[in-house]
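Record features, source Swiss-Prot:
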type	residues	note
DOMAIN	123-198	domain 'J'
MUTAGEN	Ala179 to Thr	Temperature-sensitive
DOMAIN	228-532	domain 'SEC63'
MUTAGEN	Pro426 to Leu	Temperature-sensitive
MUTAGEN	Ile431 to Asn	Temperature-sensitive
MUTAGEN	Thr652 to Ala	Abolishes interaction with SEC62; defect in protein translocation
MUTAGEN	Thr654 to Ala	Abolishes interaction with SEC62; defect in protein translocation
Amino acid sequence: MPTNYEYDEASETWPSFILTGLLMVVGPMTLLQIYQIFFGANAEDGNSGKSKEFNEEVFKNLNEEYTSDEIKQFRRKFDKNSNKKSKIWSRRNIIIIVGWILVAILLQRINSNDAIKDAATKLFDPYEILGISTSASDRDIKSAYRKLSVKFHPDKLAKGLTPDEKSVMEETYVQITKAYESLTDELVRQNYLKYGHPDGPQSTSHGIALPRFLVDGSASPLLVVCYVALLGLILPYFVSRWWARTQSYTKKGIHNVTASNFVSNLVNYKPSEIVTTDLILHWLSFAHEFKQFFPDLQPTDFEKLLQDHINRRDSGKLNNAKFRIVAKCHSLLHGLLDIACGFRNLDIALGAINTFKCIVQAVPLTPNCQILQLPNVDKEHFITKTGDIHTLGKLFTLEDAKIGEVLGIKDQAKLNETLRVASHIPNLKIIKADFLVPGENQVTPSSTPYISLKVLVRSAKQPLIPTSLIPEENLTEPQDFESQRDPFAMMSKQPLVPYSFAPFFPTKRRGSWCCLVSSQKDGKILQTPIIIEKLSYKNLNDDKDFFDKRIKMDLTKHEKFDINDWEIGTIKIPLGQPAPETVGDFFFRVIVKSTDYFTTDLDITMNMKVRDSPAVEQVEVYSEEDDEYSTDDDETESDDESDASDYTDIDTDTEAEDDESPE
C-alpha cells in the first residue's frame with residue numbers, strides 16, 4: 001500500500017462522483033413531477049366528460065362566491081393547490097431547476113477535461129486499434145495488421161518526418177503489434193482477457209477524489225468541519241426528528257397524546273350518556289395538536305373557537321386560530337372514528353361523523369341542518385316559518401316561489417343559487433344489497449364474504465325511480481377471472497367524488513362516504529371504518545333537470561327518460577372476519593354516511609344467509625382393470641345365482657304344493 005495518496009488535481013473523479021449522486025436525486029424527482037403535471041390532474045379528478053365537468057364547475061364557482069375573504073387568504077397561505085404561483089415556484093420545482101443546472105455545469109466540466117480524455121484513450125482495445133469489428137475472423141485480423149504494418153513500420157517511414165512525428169508513428173506501430181498479438185498469440189491473449197492489457201497487470205494508483213487544497217491547504221479545517229457537521233449534527237438531527245415523529249404519531253396521523261386522550265374518554269364513557277356534538281367538541285378541545293399550534297391558548301379557548309365556527313360567529317382576533325384548528329379537525333375526527341371502531345362503539349363513531357358534518361358545513365346538529373347548510377337561508381325566518389319542512393326532499397315538494405318564502409330569500413338570483421346547491425347535494429338510494437363470496441353462489445361457513453351495495457346517487461329534487469325499471473344486467477357483478485381475483489378493483493374505476501360545497505371550511509374539501517358495519521344483535525361495530533372516495537355523481541348533472549318530482553310523469557313513456565343514462569354506483573365493503581362457522585341467518589346493520597353533507601344516508605339491515613355447500617355428484621372414472629374385475633364379479637354372481645336357483649325352485653314348488661294341499 002502506498003503511503004502517499006494522489007489528489008484529484010485534474011478533476012478526473014470528483015465531478016463524476018457528484019454527477020452520479022446528483023442524478024440519483026434529480027432524475028426521480030423530475031419523472032415524478034412530469035407524471036403529476038400530465039397525469040396528476042386526471043388521476044385526481046378521476047372523472048371524464050360531463051360527469052365531471054358540471055359538478056366541479058358548479059361548486060367551484062359557488063364556493064368562490066360564498067367564501068369570505070378571510071378564508072380565501074387563509075387558503076392561499078396554507079393550501080398549496082389554491083395558488084398557481086406556488087405550483088410553479090414550489091420547493092420541489094426549485095430543487096429540480098437548480099439540480100439540472102448543476103448537472104449541465106458538471107457535464108460541461110467533464111467534457112472539457114483533457115485529463116479524462118487522456119485516461120479514456122489509455123484503455124487498450126485491439127479491435128479499435130486494428131480498425132476491425134469484434135466479429136472479425138483471423139483472416140481479417142491478419143489482413144488489417146499487414147496493411148497497418150506497411151504504413152507504420154519504422155523501416156518504411158518517410159524520411160522527411162520530424163523526430164516527434166517519427167516517435168508517434170513508432171508508438172503506433174508498437175500498439176498495432178500488441179493488438180495483433182492480443183488476438184492471435186494465446187499467451188498474450190490470456191493476459192489481455194485477464195488484465196485488460198497484453199503486457200499483464202498495469203500500475204495502479206490510490207488517490208483521494210478531492211483537490212489538494214481541500215485536504216492539505218488552508219481549507220482543510222473547513223472540510224473537517226463539514227464532515228463533522230454532516231455526520232455528527234445534520235444526519236443525526238434528521239434521523240432523530242424522523243424517529244421522534246414516528247414514535248409521536250399514530251398511523252392515522254394524530255399525536256399519541258391526543259390518541260391517549262381519546263382512548264381515556266372512551267374507557268370512561270358511560271353507555272347511558274348521550275353522544276352529542278358538544279361532547280365530541282369537548283374531547284377535541286384537548287387535542288395536543290391545538291396546543292402545539294397555539295401554546296398560549298387553553299382547551300376552553302379551543303372549544304369556544306369550535307363552537308364559534310359551527311354557529312358561524314366571528315372570533316375577532318382569533319379568526320386565524322379558529323381556521324387553523326378547524327382545518328386540523330379532519331384528521332383528528334378520523335382518528336377518533338378509528339379508535340371508536342376499535343372499541344366497537346357505534347354511538348361514538350356516528351357522533352364523530354355527524355360532528356365532522358357540522359364542522360364542514362358550519363351548522364349545529366339540529367332537525368333543520370339539511371336546510372341550514374344551504375346558502376342565503378334566513379335562519380330566524382326559516383325556524384319561525386318552517387312548519388314540517390326539515391329535509392331537502394320535503395323542501396322540493398314546494399314550488400320555487402314558495403321555497404323562497406320559507407327560506408326567507410327574496411332575491412331571485414340568490415334563490416336560484418340556493419336551489420342549485422340543494423339540487424346537487426347527493427342522496428343515496430339503495431337498489432340492491434348482497435353478501436357475496438368470490439367464485440361462490442352463496443355464503444358458506446367460514447368463507448370470506450364481502451358486502452356489495454348497488455346505489456343510485458340522486459338529487460332530492462328528482463323523483464324515486466322504481467327498482468323494477470332498472471335492468472338486471474345493470475346490477476349483475478362481472479364474473480370474469482380478474483373480477484373474481486380482485487372484486488374491489490371495479491371501485492377504483494369509478495370517478496372521484498367532486499369537491500364539496502363548503503364555503504365556511506378553511507380548506508377545499510373533496511367529499512367522501514363512511515361505511516360502518518355492526519352486528520344487529522348487540523349493536524357493536526365489527527371492523528374499522530371504510531372510507532369511499534370514488535363514486536359517480538353523473539346523475540346530478542344538468543341534463544337531468546327535466547326530472548322533477550313536482551312534475552307528474554310516466555317514466556315508461558317519457559321521451560327524455562332512458563334508464564341506461566342513469567349511473568348505478570357500486571360500494572363494496574370488505575368484512576374484517578370470516579362468515580360464521582355454523583349454518584343460519586345472521587343480521588348486520590350497514591351504515592353509509594356522507595362526511596360532508598347532511599343528506600339521505602343509508603342505514604339498512606342485511607341478512608347473511610350461511611348455507612352449506614351443495615353436494616357435489618361423484619363421477620366414476622372408467623378403468624380397464626376395474627372393468628375386468630367387474631366382469632369376473634358378474635360371472636361369479638351368475639354362478640351363484642344358478643346355484644341358488646335350485647333352492648328357489650324347490651321353495652316355490654313346495655309353496656305351490658302347500659297352497660294346493662287344502663284343496
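A Cβ is built for glycine as well, from the same backbone N, Cα and C atoms used for every other residue.
At each noted position, the model has the original residue.
Figure note: comparing Cβ neighbours within 10 Å for the mutagenesis positions Ala179, Ile431, the maximum is reached by Ala179. Cα to Cα, Pro426 (mutagenesis position) and Ala179 (mutagenesis position) are separated by 80 Å.
Taking the C-alpha positions, the distance from Ala179 (mutagenesis position) to Ile431 (mutagenesis position) comes to 82 Å.
The average pLDDT the prediction assigns to the domain 'SEC63' (228-532) is 91. In the shown protein chains, 25 other C-beta atoms lie within 10 A of the C-beta of Pro426 (mutagenesis position). Secondary structure at Ala179 (mutagenesis position), as computed by DSSP, is helix.
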